[in-house]
Amino acid sequence: MPPQQGDPAFPDRCEAPPVPPRRERGGRGGRGPGEPGGRGRAGGAEGRGVKCVLVGDGAVGKTSLVVSYTTNGYPTEYIPTAFDNFSAVVSVDGRPVRLQLCDTAGQDEFDKLRPLCYTNTDIFLLCFSVVSPSSFQNVSEKWVPEIRCHCPKAPIILVGTQSDLREDVKVLIELDKCKEKPVPEEAAKLCAEEIKAASYIECSALTQKNLKEVFDAAIVAGIQYSDTQQQPKKSKSRTPDKMKNLSKSWWKKYCCFV
């Protein structure tokens with residue numbers, strides 16, 4: 001297989017948040033409704049919360065997506081992710097929404113630990129690399145069954161990562177050596193329909209093409225799902241029709257273990 005862009009761990013010092021990150025209040029399981037990691041979904045004065053979990057094979061670029069989206073930077077060194085959480089406040093129709101991004105490990109050795117991060121997930125970003133046919137194959141063979149086992153109703157957005165490598169000559173040569181080709185966009189769209197994903201989006205963490213669209217779609221789908229969970233017998237709340245820029249007030253990172 002060709003060399004893959006990876007999921008480097010979020011650097012502790014090199015990528016400083018705009019404002020020093022706040023400490024999470026409370027111990028494990030002690031966060032209240034609306035707090036990242038909290039069990040409640042309701043908002044309150046600080047705004048509502050959306051929990052977004054990124055899953056997919058190792059080295060498909062999950063962490064790169066998060067780092068690029070949250071810092072406008074791109075990590076160059078590949079360090080396999082264990083479990084990391086990132087939290088931010090974003091503005092949706094003028095109202096604050098606390099977005100929790102849970103970056104999970106795709107390696108098989110974490111299969112038993114990974115589902116611990118799935119509790120109260122509002123939206124899954126199921127990632128595969130468009131230049132890794134094996135990671136695409138695992139979408140339906142491994143990841144969808146795992147998600148549906150633990151979160152039968154949570155929405156999924158299928159994300160094709162590393163789209164900037166589709167035309168990369170070195171990558172194409174390496175794929176050809178294995179008698180493989182990049183995953184056709186049409187095949188990915190068909191897969192999204194088959195797994196009943198909310199949508200399919202191709203993006204690049206390096207160039208940031210369609211990167212914001214991925215997380216905007218995740219926030220909208222997460223809010224819709226959260227509303228149905230809170231008010232199953234009432235009509236759905238109005239879907240935000242305009243996604244506003246990410247609030248630059250503060251970012252924070254904390255451990256995902258529960």
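Sequential numbering from 1, following the chain as shown.
Just so it is clear, glycine is given a Cβ too, placed from its N, Cα and C backbone atoms.
As recorded in Swiss-Prot, the features of this protein are as follows:
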- 56-63, 103-107, 161-164: GTP binding site (BINDING)
- Thr63 to Asn: Loss of GTP-binding and localization to focal adhesions. No effect on ARHGAP30-binding (MUTAGEN)
- Pro80 to Gly: No effect on ARHGAP30-binding (MUTAGEN)
- Phe83 to Gly: Loss of ARHGAP30-binding (MUTAGEN)
- Phe83 to Ala: Loss of binding to PAK3; when associated with S-81 and C-86 (MUTAGEN)
- Phe86 to Cys: Loss of PAK3-binding; when associated with S-81 and A-83. No effect on ARHGAP30-binding (MUTAGEN)
- Gln107 to Leu: Constitutively active. Results in increased rates of stress fiber dissolution and cell migration. No effect on ARHGAP30-binding (MUTAGEN)
- Lys177 to Arg: Decreased ubiquitination (MUTAGEN)
- Cys255 to Ser: No effect on subcellular location (MUTAGEN)
Of the recorded positions Ala59, Lys62, Thr63, Phe83, Ser163, which sits closest to Gln107 (mutagenesis position) by Cα distance? Ala59
Other C-beta atoms that fall within 10 angstroms of the C-beta of Ala59 (GTP binding site): 23
Comparing local Cβ density (other Cβ atoms within 10 Å) for the mutagenesis positions Phe83, Phe86 points to Phe86
Going by C-alpha distance, which of the mutagenesis positions Phe83, Phe86, Lys177 is nearest to Ala59 (GTP binding site)? Phe83
Rounded to an integer, what is the Cα-Cα distance in Å between Ser163 (GTP binding site) and Phe86 (mutagenesis position)? 24
Whole-Å Cα distance, Phe86 (mutagenesis position) to Gly56 (GTP binding site), is 18
Listed mutagenesis positions among Thr63, Phe83, Lys177 whose Cα sits within 10 Å of Thr104 (GTP binding site): Thr63, Phe83
Give me the CA-CA distance between Phe83 (mutagenesis position) and Thr63 (mutagenesis position), in Å, as a whole number. 10
Measure the Cβ-based neighbour count of Lys177 (mutagenesis position), defined as the other Cβ atoms within 10 Å of its Cβ. 10
